[in-house]
Amino acid sequence: MNDKIVVDVLKLYLKRDPSLTEFHMLKSQYKNIQRVNIFNKEIFISLIKKNKKKFFSDIKSSPSDIKRSILTYFSKQENTYSIGKLYTIIELQSILVTTYTDVLGILTTKGPDLFTSNIYYNTSSMQSLARDALNFMNVAQMTDKTMGRHNVSSLVDNVNSLMEEYLRRHNKNCICYGSYSLHLLNPDVKYGDIDILQTNSRTFLIDLAFLIKFITGLNVVLLKVPYLKNYMVLKDQNDSHIIDSFNIRQDTMQSIPKVLIDNIYIVDPALQLMSMLKMFSQIDRLEDLAKNPEKLTVRLATLLEYVRVNYGINFISNQTKKNNMPMYSVIDIDKRIITVDTSNYDFPFKKCLVYLDESSLSSDILDLNADDAIDFENVSNSAFLINNNILYTYFSNTILMKSKTDIHEISSRGLSAHILIYQILTKGDIIKPLTDIVNSLIGVEKNPIYDIIPRDKKSGKHGIIDIEKDIITH
């Protein structure tokens, strides 16, 4: 590349002659800087204004405020002399100019025809079953602590409106799960933010962060949490939650069974039901249950009604046949490994070794010299490997004990649900074990928690993207 051309591009970008250090350090960014230089900011400003009108109409900011905010950011480099900060500004501006139109700008244009779904689940027959099942699981003490996920930003409703359209336009690479997906099946389910899985989380959240910044003037930050794989959360300046997203590979996306509702793909509720049963092994989720059992009752009833209708599951109130769920599980507390007997089902393995420490699982997989482990990322929170009729996997939640040696039924069911998640994702045998696990919710004893085996502790530092401070650490 001709040095004079590079100097001219840098001079146009910085609105000053670049120093020798700036020239040598920034010339590798020539193409990105050139894209920013030729970017049509007037069209971009128009897109942001349309986004505001459609999704943030209640926010009090004028068109001139928005224009000023955008032009100020695109001239920020002119008064920045730190090479590190310049790199950050260039990276973020480059993401905006190359992706915003396709990611968020498109949401203001006319979309494809909406094929309204007639799917609606009347859960009245499942309400009693769900309420009884949750009552038997309601064995934790209420606490006053507030989990981070409960501190919700005032911008959530605006972002939810945007997300509904985003899910329709980008339904090949973004799907939803959780309370909003159940709301689409049953309007009685209330939801807060919208839980999503997508293949381009980082780009989407950066574009959304800028949209919020330009419209509201607020500084929002993106955090990457070390103990959750490929997870990012967008927070406002009060550290309140706006939206989060798990990033997954395209092959993982293709493995997930989905249901199309109103042009939005949701994770198959059978898979969501298994995730919910698995979740109850986590002690703080049982504390949530103790605080608000009715909220979870309508969600569980919706999931149960879905599997009843779509999987032909029969609920048997007076069970005469032996139910093999939860599958028999034995824990080695010192090794933190649980052995689950899976021999009663037509699985491609006869037992399962469930590791409570992910590093131990990884080490043992290496020792087995096996290279066919499957990792479904955040969908399962574990890799899986079948070797010599044994399924090896990792369980990321706490284990509840009902005695010094016996695993509590809540955790045994959670372990069984984790194994069924593997079966669902690999399209294996599911109907018989699914029938058994949902029927295992009927007529169970309510046992107190004797002890709690802690979950695997993850180390690492939080990553951050702070637009205002020109910081990127992930």
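Each Cβ is built from the backbone N, Cα and C atoms, and glycine gets one as well.
Although substitutions are noted, the structure shown does not include any of them.
Pulled from Swiss-Prot:
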type: VARIANT; residues: Thr123 to Ala; note: In strain: isolate Neethling vaccine LW 1959
type: ACT_SITE; residues: Asp193; note: active site
type: ACT_SITE; residues: Asp195; note: active site
type: VARIANT; residues: Ala270 to Thr; note: In strain: isolate Neethling vaccine LW 1959
CB contacts for Asp195 (active site) [other CB atoms within 10 A, all chains]: 19
Candidate nearest Thr123 (variant position) in space, where candidates are the recorded positions Asp193, Asp195, Ala270 and distance is Cα-Cα: Ala270
Separation of alpha carbons, Asp193 (active site) and Ala270 (variant position) (Å): 21
Cβ atoms near Asp193 (active site) (within 10 Å, other residues, all chains): 23
Secondary structure of Asp193 (active site) (DSSP, helix/strand/coil): coil
Local backbone state of Ala270 (variant position), from DSSP in three classes: helix
Ala270 (variant position): tally of other CB atoms within 10 A of its CB: 22
